[in-house]
Amino acid sequence: MQKEEDVCPEAGYCLGTALSSWGLHFMEEHSQSTMLMGIGIGVLLTLAFVGLAAFFVYRKVSRFRRAEPIPQYRFRKRDKVMFYGRKIMRKVTTLPHTLVGNTAAPRQRVRKRTKVLSLAKRILRFKKEYPTLQPKEPPPSLLEADLTEFDVKNSHLPSEVLYMLKNVRVLGHFEKPLFLELCKHMVFVQLQEGEHVFQPGEPDISIYVVQDGRLEVCIQDADGTEVVVKEVLPGDSVHSLLSILDVITGHTAPYKTVSARAAVASTVLWLPAAAFQGVFEKYPETLVRVVQIIMVRLQRVTFLALHNYLGLTTELFNPESQAIPLLSVASVAGRAKRQMSYGPEEQLERSPRLSEFNSSDQRSVAVSGPLLKRSCSVPLPPIHGEIDELRQAQGSGSNTSAFQESQEGATSDLGMAYNRARILPHSEEQLGSSLASKSKKSVVAETSAVFHYSEKPRDEPGPSGRTDAIFRAATKDLLTLMKLDDPSLLDGRVAFLHVPAGTIVSKQGDQDVNILFVVSGMLHVYQQKIDSLEDTCLFLTHPGEMVGQLAVLTGEPLMFTIRANRDCSFLSISKAHFYEIMRKRPDVVLGVAHTVVRRMSSFVRQIDFALDWMEVEAGRAIYRQGDKSDCTYIVLSGRLRSVIRKDDGKKRLAGEYGRGDLVGVVEMLTHQARATTVHAVRDSELAKLPAGALTSIKRRYPQVVTRLIHLLGEKILGSLQQGSGTGHQLGFNTASSKWDLGNPPGNLSTVAAMPVSEDVPLTAFALELQHALSAIGPVLLLTSDNIKQRLGSAALDSIHEYRLSSWLGQQEDIHRIVLYQADSTLTPWTQRCIRQADCILIVGLGDQEPALGELEQMLESTAVRAQKQLILLHKEEGPAPSRTVEWLNMRSWCSGHLHLCCPRRVFSKRSLPKLVEMYTRIFQRPPDRHSDFSRLARILTGNAIALVLGGGGARGCAQVGILRALAECGIPVDIIGGTSIGAFMGALFAEERSYSQIRIRAKQWAEDMTSMVKTILDLTYPITSMFSGTGFNSSISNIFKDRQIEDLWLPYFAITTDITASAMRVHTDGALWRYVRASMSLSGYMPPLCDPKDGHLLMDGGYINNLPADVARSMGAKVVIAIDVGSRDETDLTNYGDALSGWWLLWKRWNPLATKVKVLNMAEIQTRLAYVCCVRQLEMVKNSDYCEYLRPPIDSYRTLDFGKFDEICEVGYQHGPAGFDIWVRSGVLEKMLQDQQGTSKRMDCGVFTCPNSSFTDLAEIVSRIEPAKVAAVDDESDYQTEYEEELPAIPKETYADFQSTGIELDSDSECEPSMSQGPHSLTSPKQSQDSFPWLPNQDDQGPRLYRPS
């Protein structure tokens, strides 16, 4: 029995095992049939359930149909009105209780209702529709050039007249009758292929314009080979303005090395230069204007191209002496020698020195020498006396009578010459009265060792008499050089100066220049090298030669420095006095201009045939994509836009070019077809350098090749540093990339402001902006009233259009930026403002409805190519900006916008005189660099300062402290952006205007992040991420509410990683909280955010660019301050060989006696892989020259240490001042606040012909070309060597400013000479009087002695 009991369990176990194995086997064999059976059962159950549901629904519907119909009652109208009336009254009665809160019941009811609504929203998942910026294509006028070229057929003038007018730049300055008088002399010439137009040896007396066919201009080298420097196509011309000047001055010369021949059968228009002489005989004043234009062309076109861009200096000037024999001085000197032999008591050892004058406190000083037995009392003049009188006679910006007196002259040729030279013509009586009181004194000594003499001769013996005789003799020789036969023209207008060795007579860049005529000694002319601070000697001015006449004729700044390396005496004629002489005798310019031409080298004469000076109308294409690259262009004035056409036919803005930029140089040097189409944004003036001329220059001066290589390399490097790879370059201040705009406008010359409506305080806005711009450089504000005061009431008439354009171009030359204030209606002045503007500011009031104004509708209907920016003004105490999207959506022509918080005075209702009086006081104070107007000024001039905040979790709390330190250090922020936590902190900074509010809101969010309850409630099943993101979304949306990025005070951007397109995204529009949340979406913790625009998935921007300084740079920032708070990876890892065992790692980790190893786990490896691109980008940013990198010591804090907010914030605040102090000591802060254009148009300092572009400046630093040695230096080496040995003991850098010594100073004034009166810093920008025409004249500046440190 026991045995059976033992067997049964075993049998049962065996049976169970067999059944289970059989079941498994059956399931394996019939798995497919089992699945089909299950599906069938499920379908049957579903059909049964649907049938039952249909049955019950049918029963209910049938019962409803069988029920009796209920009668429908109709409300009477009176009952309906009473019903709704009672309902409204019930609402009204409960409203006061809700507002005042007399009882707790209404409040409790409101709270309950709010909770129910929020619960319903969560359950039903209602999504709020945020306003979005509508993507629009740019207007055709922005990216497309006019298809119509120079139209000859539709013009009422003959084609030959149009061709001549279009090509010969000087002819455009003639009035219509004068031009038609010249056209009478034109002759048609038919040429066969190979036939020469002119050859070497023939007289150079003609202007040729090709009507059809093609000419070749050749230059013969020293070895006899001919080089084609220019191909002349129909409509182009062959002429040299220097040759025209030779004909006018009566010094005709033959062609020496230049020839022209017909490449194909051609028809040429021939105009003899002698035709100009007949016109000048009838209209003498026109002579002055034409000579001035030729001189301007020489300085602005020829010297700009050859010196600034090709690095040539001594090669441009003729070192040989051009002096005339000083016969009169020699005869006087001979008599003086005979008189000196009579006795030593009549000898004067040297002229009075500055120390002798400084040692006296009286109005007279005894001038004595060791050999002088008798002393004479010499009255000292006031330093500022007569220069004040001269400036008062010339008129200031506020002198209306001076404007009225000069209205008639301002529109004449002589008046235009005065305007270019920045001299207001005054009447003969004014000049005579100002000089009448000066004729009584004999010898006047000034602190700069300058002697002035009266017209009446002195007969008394002694040193004064002999010096007076030398002065009169030198004046006679000067009359001979200037070809004047009336000595009275120089009476009271010439000063005789003696300067000691080492004196700098005039500095490079001086505006007020004198004509100097050397009598004894020698003046050395130096020019600063473009790649260093060293000077190179251009030529020597010997006795009998002039210097400084080119700057006087053109009104441009002086191109070189004039220095006396040994004692020197010379005559000086101020610019104002020379123009007075010229007003009486216009032909005086011929002799003076001829001295300039003689100083030019033969090389300049050759290149003058190849260089073209052209004017392009707005909308005209300079060249088109795919054209042959046969020349390069230099922008003299105006603005050009480069557009590239993609393969799909779409056009993209590649860049813009302003004054001084090189255009098309890359394609020309690489011999490639044009890569883009370039057209004129507004009427522009260009210099054209043909490729053949460049080839000839390279053969003659090989060092130019090195410079061209650097130009090409720096151009490519500059485009890379602009961040072209980001794909989000912008045009103004926002990376919305609505039109994918190109280079930011750091080189704007003109800005126009126009109102949306008449309610806009445009005058106050313009004055505020002018005040802010004055901190950057000289600025000029022009209004219609201002123009009528300056140029006369008829200045805006069409007949004076060219003269007005010329005058406005001169203002661009001498000012950093010109601000045009348009009228509120479409007047001729408003049209002129739009036509002249590089950028148009459309000014509106932020609290008004975003309706279109009258002027805006006109902008939309006309093809205005200048970029338009929307400026919204807000009151200080008013609400924050809102509804910006509506403003932008209604204005498709706006490429950007800015919000300005204006002081109360902007909106004050004051009359114009009171407004001017108020701003007169305001202009006495420096502008606030933290104001919104200063921010606008920096953005317009390309000096914006950007702040970029990196990602790093809780370590980003240190950025709050750094923001406080920035404000205390006085560093303004114009653009802000960031990644991850940096995007959050940057958004707070862009929205709030006070640090305390930023800290409060940031701390509130940090406390939410430390809430454990909210974190647990946000957990979800980790398929995509550990958290659902609901709680995180609510924490961010509670901070920013419904704020849009467009409504922020500062231009702002956030960086995200688009994992759909595998690219970086830059967000500058849309819901603020949404893109801040997207930028903080860490992989694995938060799900990607779906972009409502295109549905792309957005993740944390730190994976691709954790410190986006390059993006801020592409938005137009000059300097980027980058705050890095990212974690630093461990780099000291264990080298474990070729294989790694996880068991070995486990043993090392658990064994307390084993040596610890540093090996990454899988999560760390994945994290480092994700941040590989970010680390590379960070290294590029840290090594860039535009970025100032700052990293606080926050490595000890972890990513989620939000509970230590105060501690981390304090670390940032303590570290900020330490870093900023280093910036102050090293000069970084000063450089940060300076204008980016080093050669800006300063009235007091610095050279300005045309400022170079940024890449050219870099090339000038890199390229060091050894100058070719010239004969002038070799000739002087015999005596210069021993003289240079004595120079250290001499104040070599003494700079005597003689710019206003051409007028005798009144000896009766009681002002005493004082060193404190004289010096004015040459490096500090001075507010130009023209920049604020209504202010009183404060430009009082007399003779001074300048000693640089």
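Note: Cβ is positioned from N, Cα and C throughout, glycine not excepted.
If you look for the noted substitutions, you won't find them, since the model keeps the original residues.
Per Swiss-Prot, active site, nucleophile is recorded for Ser980, and the stated evidence type is sequence analysis. Under DSSP, Ser980 (mutagenesis position) is assigned to coil, being neither helix nor strand in the three-state scheme.
DSSP classifies Asp1100 (active site, proton acceptor) as strand under the three-state reduction. The active site, proton acceptor annotation in Swiss-Prot covers Asp1100 and rests on sequence analysis.
In the three-state DSSP reading, Pro234 (nucleoside 3',5'-cyclic phosphate 1 binding site) counts as coil. On its own chain, Pro234 (nucleoside 3',5'-cyclic phosphate 1 binding site) has Val210, Gln211, Asp212, Gly213, Arg214 as residues at least 6 apart in sequence with a Cβ closer than 8 Å to its own Cβ. Swiss-Prot lists 170-297 with the feature nucleoside 3',5'-cyclic phosphate 1 binding site.
The nucleoside 3',5'-cyclic phosphate 2 binding site annotation in Swiss-Prot covers 496-599, and the record cites sequence analysis as its basis. The local packing around Ser574 (nucleoside 3',5'-cyclic phosphate 2 binding site), expressed as other Cβ atoms within 10 Å of its Cβ over all shown chains, amounts to 25.
Annotation of the mutagenesis experiment Ser980 to Ala, Cys, Asp or His in Swiss-Prot: Abolishes hydrolytic activity. Sequence-distant neighbours of Ser980 (mutagenesis position) (same chain, 6+ apart, CB under 8 A from its CB) are Gly950, Gly951, Gly952, Gly953, Gly956, Ser1079, Met1080, Leu1082, Asp1100, Gly1101, Gly1102, Asn1106.
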Once the chains shown are all counted, how many other Cβ atoms turn up within 10 Å of the Cβ of Asp535 (nucleoside 3',5'-cyclic phosphate 2 binding site)?
17
Do me a favour and check the Cα-Cα span between Met522 (nucleoside 3',5'-cyclic phosphate 2 binding site) and Gly250 (nucleoside 3',5'-cyclic phosphate 1 binding site); whole Å is fine.
29
Nearest of the binding-site residues (Glu202, Cys218, Gly250, Ser266, Lys282) to Gly548 (nucleoside 3',5'-cyclic phosphate 2 binding site), judged by Cα-Cα distance:
Gly250
Give me the Cα-Cα distance between Gly250 (nucleoside 3',5'-cyclic phosphate 1 binding site) and Asp535 (nucleoside 3',5'-cyclic phosphate 2 binding site), rounded to a whole Å.
36
Since the record lists Glu202, Asp1100 as recorded positions, which of them has the fewest other Cβ atoms within 10 Å of its Cβ?
Glu202
Neighbour-count leader, CB within 10 A, binding-site residues: Ser266, Lys282, Met522:
Ser266
Look up Asp535 (nucleoside 3',5'-cyclic phosphate 2 binding site) in the DSSP assignment and reduce it to helix, strand or coil.
strand
Within 10 angstroms of the C-beta of Phe496 (nucleoside 3',5'-cyclic phosphate 2 binding site), what count of other C-beta atoms is obtained when all protein chains are considered?
22
Reduce the DSSP letter at Lys282 (nucleoside 3',5'-cyclic phosphate 1 binding site) to three states and note it down.
helix
Whole-number answer please: how many Å between the C-alpha atoms of Thr561 (nucleoside 3',5'-cyclic phosphate 2 binding site) and Cys218 (nucleoside 3',5'-cyclic phosphate 1 binding site)?
35
Winner by Cβ contact number (other Cβ atoms within 10 Å) across the binding-site residues Gly250, Gly509, Gly548:
Gly548
Asp587 (nucleoside 3',5'-cyclic phosphate 2 binding site) - helix vs strand vs coil (DSSP):
coil
